[in-house]
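> Structure in structure tokens, see below.
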Amino acid sequence: MASAETVLPSISTLTTLGQFLDTQEDFLKWWRSEETQDLGPGPPNPTGPSLHVSLKSEDPSGEDDERDVTCAWDPDLFLTNFPGSESPGTSRTCALAPSVGPVAQFEPPESLGAYAGGPGLVTGPLGSEEHTSWAHPTPRPPAPEPFVAPALAPGLAPKAQPSYSDSRAGSVGGFFPRAGLAVPAAPGAPYGLLSGYPALYPAPQYQGHFQLFRGLAAPSAGGTAPPSFLNCLGPGTVATELGATAIAGDAGLSPGTAPPKRSRRTLAPKRQAAHTCGHEGCGKSYSKSSHLKAHLRTHTGEKPYACSWDGCDWRFARSDELTRHYRKHTGHRPFCCGLCPRAFSRSDHLALHMKRHL
């Protein structure tokens, strides 16, 4: 008996427990209603849809007639009979979805008590069911503020630069030639502003080339520009100026003066006409004696060059005339037109024909 008294509870305790179970059953009937309630764990997410949990009653259809849809529990009475630890900052209203019954507002389950861990009525019968919507809302981390670039000063606003051209290659305010990254310079930038940027490619050494080729020191026209100014101009402009200075220095002219043009044909000294025709009324002179002999044949009528073709008695004073005549018999035409298939036996005939193609 002593062991039974220590194990079994008293009759008064069992009586109180029976009333407690009846109250739990009534609470479950009220809680599991056919209405759709918004039991979201926290404030609605602006980027996503609101969470709605539809709880359907598991009571048999016979008990629906006994329930009064107009009755509702008094929240003050419920909080008085079943106190619980209320977490601060969770006072929110839970509105029933529109249905056939009247619309009423109740306190959310978070304001009725901490059902998951605090002492309350719902801990026992509802503790076995895992409802994520009854848990306390977890604090949401603050959203990162959008990045706002600092306002630029009025003088530092970037300006659109024109595309690269040969005429502006390496000039101040333009772009470096043959470069993937454009480094524009301000129009009023002082000398040496771009000296920190390395050369994108080695500049052609025109000055050294002229020194090695001619064996002379390249003279400088005027004063020497400072290195910072050369870096600001860019490699293309520096190389061009050095090359122009070297060429002008070798010619003894200023950089702006073009060197005089030289003819490719060298004029040979003119031969003196030492051979003069002695026929009366003819004073022609020739540099060669053979030319004078051919000319005298026109006065004397001598024709030493006769045609050897059978049946041809033509005779000529010059050998080249006999050669052209002989081509008439053979049909040889060495002078061909490059624009058409025609050919000629004489060069002067080909020259006249080429004028027709012009």
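Keep in mind that glycine also has a Cβ here, set from the backbone N, Cα and C atoms.
For all the noted positions, this structure keeps the original residue and models no substitution.
Keep in mind that what you see is a predicted model, and the values were worked out from it rather than measured.
In Swiss-Prot, a published mutagenesis experiment is listed as THR23 to Asp, annotated No change in transactivation activity. Among the mutagenesis entries in Swiss-Prot is THR23 to Ala, noted as: Greatly reduced transactivation activity. Under the heading of mutagenesis, Swiss-Prot lists LYS56 to Arg and annotates it as follows: Abolishes sumoylation. No change in nuclear localization but no colocalization with SUMO1. Reduces inhibition of megakaryocytic differentiation. No decrease in bone marrow precursors to form megakaryocytic colonies. No effect on erythroid differentiation. Per Swiss-Prot, mutagenesis LYS270 to Ala or Arg is noted as: No effect on DNA binding. Transactivation activity reduced by 50%. Loss of superactivation by CBP of EP300. According to Swiss-Prot, the mutagenesis experiment LYS284 to Ala or Arg carries this note: No effect on DNA binding. No change in transactivation activity. No loss of superactivation by CBP or EP300. The annotation that Swiss-Prot gives for the mutagenesis experiment HIS295 to Asn reads: Loss of DNA binding and transactivation activity. No change in interaction with SIN3A nor with HDAC1. No effect on repressive activity. Here Swiss-Prot notes a mutagenesis experiment, GLU321 to Lys, with the remark: Alters DNA-binding specificity resulting in ectopic transcription of non-erythroid genes. Looking at Swiss-Prot, you'll find the mutagenesis HIS325 to Asn noted as follows: Loss of DNA binding and transactivation activity. No change in interaction with SIN3A nor with HDAC1. No effect on repressive activity. What Swiss-Prot says about the mutagenesis result for HIS353 to Asn is this: Loss of DNA binding and transactivation activity. No change in interaction with SIN3A nor with HDAC1. No effect on repressive activity.
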> Measuring Cα to Cα, how many Å separate GLU321 (mutagenesis position) from LYS284 (mutagenesis position)?
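Answer for this pair: 21 Å between alpha carbons.
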> Round to the nearest Å and give the CA-to-CA distance linking LYS270 (mutagenesis position) with LYS284 (mutagenesis position).
17
> Give the distance between the Cα atoms of LYS284 (mutagenesis position) and HIS353 (mutagenesis position), rounded to the nearest whole Å.
32
> Within 10 Å of each Cβ, count the other Cβ atoms, then let me know which of the mutagenesis positions LYS270, HIS295 comes out lowest.
LYS270
> I'm trying to understand the geometry here, so how far is the Cα atom of HIS353 (mutagenesis position) from the Cα atom of HIS325 (mutagenesis position), in Å to the nearest whole number?
20
> Could you tell me which three-state DSSP class LYS270 (mutagenesis position) falls into?
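Coil, per DSSP.
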> When you measure from the Cβ of HIS325 (mutagenesis position), which residues in the chain that are at least 6 apart have a Cβ under 8 Å away?
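Long-range Cβ contacts: CYS307, TRP314, PHE316.
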> Output the one of LYS284, HIS353 that, of all these mutagenesis positions, has the highest number of other Cβ atoms within 10 Å of its Cβ.
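The residue with the densest Cβ neighbourhood is HIS353.
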